[in-house]
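First up is the structure itself, then whatever we jot down about it.
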Amino acid sequence: MSEALKILNNIRTLRAQARECTLETLEEMLEKLEVVVNERREEESAAAAEVEERTRKLQQYREMLIADGIDPNELLNSMAAAKSGTKAKRAARPAKYSYVDENGETKTWTGQGRTPAVIKKAMEEQGKQLEDFLIKE
């Protein structure tokens, strides 16, 4: 709250300030204050009327949905599911190649991404082909 509003809100300070003004000035200030208060009341009532109208419309639409056999919660849930925007996770690709790493563990590779170092080394140094690592079904 600003200093001017604090002065207007405090009756003692207001009386002290009013002693320095003429009666005509005080009446003019009162008229202006009444105009401002009336404008504010009109704004508040207009805002309340808008909220009431919106609530009435929402209730009307809700009744229309129920009349058509649609549960409003079902509609909200379907809208939320469509709006979520999260992508569905892809299914993991099946392993296509199998190899034994330096620790003696059998590992698999889908064929996507970088070629594992063990397979790359075997292809370069031992002359193996990628088909040599295929998992036979």
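Glycine is no exception: its Cβ is also placed from the backbone N, Cα and C atoms.
Here the original residues stay in place, and none of the substitutions has been built in.
Predicted, not measured: the structure shown is a model, and the values here were computed from it.
Under 8 Å, Cβ to Cβ, and six or more positions away along its own chain, Ile11 (mutagenesis position) finds no residue. Secondary structure from DSSP puts Ile11 (mutagenesis position) in a helix. According to Swiss-Prot, the mutagenesis experiment Ile11 to Ala carries this note: No longer binds Hha or YdgT, slightly altered DNA-binding, wild-type self-association. Derepression of some H-NS-regulated genes, acts similarly to an hha deletion strain.
In Swiss-Prot, a published mutagenesis experiment is listed as Arg12 to Ala, annotated No longer binds Hha, still able to bind YdgT. Taking all protein chains in view, 7 other C-beta atoms sit within 10 angstroms of the C-beta of Arg12 (mutagenesis position).
Among the mutagenesis results in Swiss-Prot, Arg12 to His has the note: No longer binds Hha or YdgT, slightly altered DNA-binding, may self associate into longer than wild-type filaments. Derepression. The residue drawn here is the original one.
DSSP assigns Cys21 (mutagenesis position) to coil, not to a helix or a strand. A C-beta separation below 8 Å, combined with a sequence spacing of at least six in one chain, links Cys21 (mutagenesis position) to Met29. Looking at Swiss-Prot, you'll find the mutagenesis Cys21 to Ser noted as follows: No effect on DNA-binding or physical properties.
Glu102 to Ala appears in Swiss-Prot as a published mutagenesis result, with the remark: No change in DNA-binding, in fragment 91-137. Within the same chain, residues at least 6 positions away in sequence whose Cβ sits under 8 Å from that of Glu102 (mutagenesis position) are Val118. According to its DSSP assignment, Glu102 (mutagenesis position) is coil.
Quoted from Swiss-Prot, the note attached to the mutagenesis of Gln112 to Ala states: Reduced DNA-binding, in fragment 91-137. According to DSSP, Gln112 (mutagenesis position) is assigned to coil rather than to any helix or strand.
According to Swiss-Prot, the experimentally introduced change Arg114 to Ala is described as follows: Considerably reduced DNA-binding, in fragment 91-137. Sequence-distant contacts of Arg114 (mutagenesis position), defined as residues of its own chain at least six apart whose C-beta falls under 8 angstroms from its C-beta, are absent.
Around Gln112 (mutagenesis position), the C-beta neighbours below 8 angstroms that are at least 6 residues distant in the chain are Arg93.
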